[in-house]
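What Swiss-Prot says about this one:
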BINDING   GLU189, GLU215, HIS225, HIS311  Fe(2+) 1 binding site
MUTAGEN   GLU215 to Ala  Loss of activity
BINDING   GLU215, GLU281, ASP315, HIS318  Fe(2+) 2 binding site
MUTAGEN   HIS225 to Ala  Loss of activity
MUTAGEN   GLU281 to Ala  Loss of activity
MUTAGEN   HIS407 to Ala  Accumulates the intermediate L-DHMA, but cannot form the final product; when associated with A-409 and A-448
BINDING   HIS407, HIS409, HIS448  Fe(2+) 3 binding site
MUTAGEN   HIS409 to Ala  Accumulates the intermediate L-DHMA, but cannot form the final product; when associated with A-407 and A-448
MUTAGEN   HIS448 to Ala  Accumulates the intermediate L-DHMA, but cannot form the final product; when associated with A-407 and A-409
Amino acid sequence: MSHVPPHVPFELSGAELRDAIVQYATNPIYHDNLDWLNHDNPYRRQLRPQVLPHLDYDKVPGRENILNYASLAVQRLLTSVYEADLVFFPKSGLKGKEEDFRAFYSPANRALGERIRPALERYAFGFLDDEVETSGTWTAQSLDAYLDSLDTAGGAEQSPVEKAILGSADRERAARMWLVQFAPDFLSEASPMMRNVLGYYGPAQSEWFKVVIDEYGYGVHDTKHSTLFERTLESVGLESDLHRYWQYYLNSSLLLNNYFHYLGKNHELFFRYVGALYYTESSLVDFCRRADHLLREVFGDTVDTTYFTEHIHIDQHHGRMAREKIIKPLVEAHGDGIIPEIVRGIEEYRVLLEIGDFDFSEQIAWMDAQPELKKLHDPVFEGLKQGKVDAPVAHLVEPRGELSNTHCHDGDELCHIVSGTMRFESGLGSSLTLQAGEGVVIKRNRLHGANIESDECVYEIHSVGDYRKCL
């Protein structure tokens with residue numbers, strides 16, 4: 001043993017990490033799209049590889065910057081890496097998409113993804129280390145008291161999402177945008193959870209598998225929860241093929257879904273998943289009851305809410321099962337030392353839910369405000385000409401059909417059209433037509449894109465930081 005070389009843990013950072021990310025994302029299936037939607041092709045995901053060489057992946061953002069563009073880019077990357085473990089086929093069949101199928105599941109694509117995954121996870125979830133503290137001495141009794149103190153039943157007050165949708169200028173548009181955010185999770189429901197039912201760890205494993213069986217409709221496809229969600233989407237005029245609306249997924253929606261893949265993929269975080277499982281199953285009862293009422297208020301009797309009403313019953317059972325049949329036996333078997341991780345999983349998930357509520361509410365407000373933000377162009381542009389803000393400017397010339405796939409900026413920007421016509425996209429079903437001399441204020445962290453609708457469009461992007469300083 002004296003001649004054994006020293007062990008060097010794997011680590012990727014700096015230029016080597018950036019190059020590895022670019023190598024992964026330049027796979028042709030990850031290139032920009034010529035359309036806002038993906039059409040029944042679960043292997044194509046727009047990662048905007050042309051931007052990735054310019055991002056810093058080493059400095060973990062704090063919560064205040066977690067909705068910046070680099071985080072969105074990382075969440076899109078992680079979604080693609082995680083989902084290479086799952087089996088996807090187009091609803092219309094594989095014919096004509098065989099090359100994309102092979103490119104997505106190839107050993108090279110999967111190996112490149114796994115190589116960058118730990119660094120991407122550090123970037124995506126590292127901020128939670130500063131957001132959650134589980135110090136002190138924990139016992140089975142204090143854990144029970146903590147779980148009893150959690151308010152999973154909800155109150156009478158409207159949630160931020162309910163306020164955003166019901167207060168929107170276009171409630172149906174807002175509700176569709178909301179439903180689309182769940183597609184990465186609900187269409188492959190329980191897939192992250194499946195990562196934790198493999199292996200050998202005693203009775204709790206069998207209890208967890210019972211939860212999975214319920215999610216999969218007891219082996220009956222028509223009652224599988226993802227099938228129920230497809231019907232919900234279709235009942236409000238949306239398509240149900242996987243990742244059709246990829247470009248409309250918000251940063252926080254991918255963050256929430258990826259969190260469970262992160263916990264499930266890294267088994268050293270197993271007990272965090274146990275905590276997150278308990279909280280999500282317990283709180284989903286109130287969430288689904290509210291979702292049923294909300295969708296019926298917006299769409300009337302035409303909406304199919306069976307997905308949500310089914311969960312009202314089943315998740316009452318799952319919450320009790322997670323506590324009595326999974327958490328309690330695991331603590332008895334492995335001791336109080338695992339309790340801080342269980343609590344951490346709950347608290348981290350609660351932080352992510354807060355971020356998700358904020359992100360979605362801000363996006364709906366941004367979509368509703370498009371006419372006013374277009375009007376703001378003139379005074380903001382005048383302020384720039386007067387020198388109120390010394391803003392960097394990008395001069396762009398693009399041909400007809402050039403699609404700027406959805407992204408966001410880390411500060412406010414002003415889009416100014418010099419000549420030509422642009423369709424400015426601010427969300428699903430939300431767009432402006434901008435002509436020469438017009439423009440729009442682009443708010444920090446808000447998802448948007450653009451399409452050129454003239455033979456040529458000349459425009460400018462002014463990085464103003466805070467548009468109010470131009471007024």
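Any Cβ shown, glycine's included, is placed from N, Cα and C.
Under the DSSP three-state reduction, HIS225 (mutagenesis position) is assigned to helix.
If you take the CA of HIS225 (mutagenesis position) and look 10 A around it, the binding-site residues you hit from GLU189, HIS311, HIS318 are GLU189, HIS311. For HIS448 (mutagenesis position), the nearest of the binding-site residues by C-alpha distance turns out to be GLU189; the candidates were GLU189, HIS311, HIS318. Each of the mutagenesis positions GLU215, GLU281 was ranked by the number of other C-beta atoms within 10 Å, and first place falls to GLU281. Ranking the recorded positions HIS311, HIS407, HIS448 by other CB atoms within 10 A of the CB puts HIS407 at the bottom. Between the candidate mutagenesis positions, HIS225, HIS409, the densest Cβ environment within 10 Å is the one around HIS225. Across the fold, the C-alpha of HIS409 (mutagenesis position) and the C-alpha of GLU281 (mutagenesis position) stand 35 Å from each other. Highest Cβ count within 10 Å among the binding-site residues GLU189, HIS318: HIS318. Counting in whole angstrom, HIS407 (mutagenesis position) lies 33 from HIS311 (Fe(2+) 1 binding site) by their C-alpha atoms. GLU215 (mutagenesis position) sits 7 Å from GLU189 (Fe(2+) 1 binding site), taking the C-alpha atoms as the reference points.
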